[in-house]
Each structure stands twice: as C-alpha cells, then as structure tokens.
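**Q** I am attaching a structure below and will ask some questions about it afterwards.
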Amino acid sequence: MVSVDPLATERWRSIRRLTDRDSAYKVPWFVPGPENFEALQNTKILVIGAGGLGCELLKNLALSGFRTIEVIDMDTIDVSNLNRQFLFRESDVGKSKAEVAAAFVQQRVVGCQVTAHNCRIEDKGQEFYRKFSIIICGLDSIPARRWINGMLCDLVLEMADGKPDENTIIPMIDGGTEGFKGNARVIYPKFTACIDCTLDLYPPQVNFPLCTIAHTPRLPEHCIEYIKVVVWPEEKPFEGVSLDADDPIHVEWVLERASLRAEKYNIRGVDRRLTSGVLKRIIPAVASTNAVIAASCALEALKLATNIAKPIDNYLNFTQIHGAYTSVVSMMKDDNCLTCSGGRLPFEVSPSSTLESLIIRLSERFHLKHPTLATSTRKLYCISSFMPQFEQESKENLHTSMKDLVSDGEEILVSDEALSRALTLRIQLI
C-alpha cells in the first residue's frame, strides 16, 4: 500500500505529481491515481552492473520511488573507481561492488530494499530473471549484453497460435557509454529490435574500464591494456621513456608481459597484431556521460512501471563532444535474427574456402571469442582443455576445404561463450 506517513508523502511529492495527474504524454490505458505510485513501489527491478553507470542507476531508481531493487556484478572495487563511482569509498577497495552499492543505497534511502548478487550473470538461471518486471543493463561488455538479451528472449513463451505471449515479456533497458558518447534503448524481447538485431552497431571493443582490466580480466585486450596503463608506468622500462605504440621494441615488451598475464587468467588470443591495435587507442570514462545515460534509463523505467508516458521508440543517442546533443531513432527488428526470430541462418561459403576462413567470418560478424563448430555427426573445430581429444583434428580441419567437411545444405552448430544459445547455420556451397 502507499505510505500515509507525512514525511514519506512529502518525500515523494514530485513523483506523485506525475503518477496522480493526467498527462498529454500518457499511454492510452493510463488512469491517474495513487495506484500508479503503488505499482511503482511494488515493481521488482534488476540492475546489471554496479560500475560507473550502475552507481548512477541505483541512485536514480531509489530516488524515483522503486523499493525492490536487486543488483548483480562480479567485480570488486579498485582505487581507480573512486573518482566517478560515487557509492564507493577508499575503505571499500577490494570489496564487492554489488554488496557495497546495495548497502550504501539502503542506508541513504529509507524503505528501499536493495539485494546484492556478487557473481556473473551467467551464474543465474531462468527462474532468477523471470521474477523481475524490468531489467536495466549498465554493462561494459558486448558479450554480456548478448547473453542477457538471449536469456530474456528465451523467457518469452509462445501462445497456441505461435505468437509471443505479451505477459511473459520482460522489458530490457540498455545503457552504454564511451567517453563523451552514450546511448540508451528500450527492448521488448521478440517484439522490438534486440541486441543481436543491431549487432552491427557495436564495433570490436577496444576501450576498457580500468576496474575491469585490473581486477577481473576476461579478454586478451584486458591483459594488453593492463600492461599499458598499469605495468608500464610502474616499471618504467627503457629508462623511463613514454610508451610508443609505433616502436616495435615497446610493442614486443608489452606483448611478452600481456602474454604472461593472459596465461595466468587462462585467456587466449594475445598476439602482436592485437597488442599494437589496443596500444593505439583508449578513451577514458566520463562521469557526466554516465549521469545523462543513467538518468535516461531510470526515466524509461519510471515510464514502464507507471504508464505516465510512452517509452522511447526505441534508441537514444547522446553526445557532448561539441555541446550536448541527443536524438532518438527507431531500430527495426530483424526478421532473420537468430536470437529473437528463431530459425536457421543460410550461410554462403565457397566450396574451396577453408574452415579457418569460415571461423574468421563468423567471429567478425557475431563477435565470437573461441567458437566451437559441429555438424550432427562430428565436431569440426573444438579447442578446449575439457576435450583435448578433438584438438589435433580441429587444427587439421582449419586448412581443409569446406566441400571436404560438409555437404551443400548441411547444418553447422556454432557455440561460443559470447552466445547465450548456439547458432544454427545452413551451409550453402556456392
């Protein structure tokens, strides 16, 4: 029920002006009244990520009237976080981001219950995500976005006529920032464009938050970036000269140490080409960009929970390089998307092309890391410490022509840690 406590009523006066009054921007079924604020306070909402964007989101949601919030993040607090992730203090360094952020918000906003989960999003199953009415992502990783996107699509049930059941849809609000640019979008799984529908919007990631590369590296790029921004300044090699990404001796020094760090965390893929590419570009996090995008995401959550206004349709761009500028565009759903539309993807390959060339194409198109390819009768490529028996055959297959591996029309199953579900390709030898 809505609180009758005079102090609580005064605290939410501004929000009640939106929920208790009529509006020209309302959705057609909106009816002014106290029930809207009650619905807001009873909405269960999940925030994924408690970093720069996540801290802003938690603060905004709690101060907007949401009372049941959960936050999930696998990272711990690093000293580099303290300049912009304002829910953390120096004494919190080394502690769980999710747990510290949840405790801070609960202490400052009376009546707001924030539950922390210090784990990977992949550690939670369907029953966990199904209990939420809205999920907001404040992630710095494309694979993580794709995973939760696939999970929410899987939660949508079909009715007898094959159409998605609207009652099983959990809206996803996704926010992202990079330097002075950011975006926010609202996704209705299987109804509007999902993350994979617009995967071309995301270039290969080359900019990484320091907290990630220092504490929980997950990509080869994380290892290289760590050597660049942490190890080089500390060790001051070559008599303390500045790192020159065009100097092959400097690049080799970084490559050797990045390879050792990658080996420590069981990460593959550190090579000279990638090292050179990462060394030449880094964009710092900007607190004001996080604030703007988090505010936009929180506003969309407020609209979804109360129906006081229509959500954006459906992708907001923001930039503050030369003044502040925003625009909203409507992303179209891809009817051939393997995640939200289902089905099998026809994939043309040359009969004389090799399996290695196919893997490169798939990795670039779908942002894969270490894909495994298999037909219904055999594994074509699988490099895994859990299945060493396939390694030699996989290496031999890399240089084998596709016509010698599969027949025209045969299906290949592609799995990868970046995917929440396997891709099914119908090979067309042309």
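Even glycines carry a Cβ here, placed using N, Cα and C.
Nope, none of those substitutions made it into this model, it's the original residues.
Just lifted these from Swiss-Prot, have a look:
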type	residues	note
BINDING	52-76	ATP binding site
ACT_SITE	CYS211	active site, glycyl thioester intermediate
MUTAGEN	ALA262 to Val	In or198; at 25 degrees Celsius, embryonic lethal due to incomplete cytokinesis with ectopic furrow formation and mis-orientation of mitotic spindle. Reduced cul-3 neddylation
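Could you give the neighbours, burial and distances for every feature on this list?
**A** The 10 Å shell around the Cβ of ILE72 (ATP binding site) contains 25 further Cβ atoms across the protein chains shown.
Secondary structure at ALA262 (mutagenesis position), as computed by DSSP, is helix. Around ALA262 (mutagenesis position), taking its Cβ as the centre, 20 other Cβ atoms fall within 10 Å, counting all chains.
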**Q** Give me the non-local Cβ neighbours of GLU56 (ATP binding site): same chain, 6+ apart in sequence, Cβ-Cβ under 8 Å, ordered along the sequence.
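**A** Expected: GLY138, ASN290, ALA291, ILE293, ALA294, ALA295.
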**Q** Give me the Cα-Cα distance between GLY52 (ATP binding site) and ALA262 (mutagenesis position), rounded to a whole Å.
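**A** A Cα-Cα distance of 25 Å.
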**Q** Sorry to bug you, but what's the C-alpha spacing from ALA262 (mutagenesis position) to SER64 (ATP binding site), rounded to the closest Å?
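**A** The Cα atom of SER64 (ATP binding site) is 42 Å away from the Cα atom of ALA262 (mutagenesis position).
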**Q** Of the binding-site residues THR68, ILE72, THR76, which one sits closest to ALA262 (mutagenesis position) when you measure Cα to Cα?
**A** THR76
**Q** What count of other C-beta atoms do you get within 10 angstroms of the C-beta of SER64 (ATP binding site), across all chains shown?
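**A** So the number of other Cβ atoms within 10 Å of SER64 (ATP binding site) is 19.
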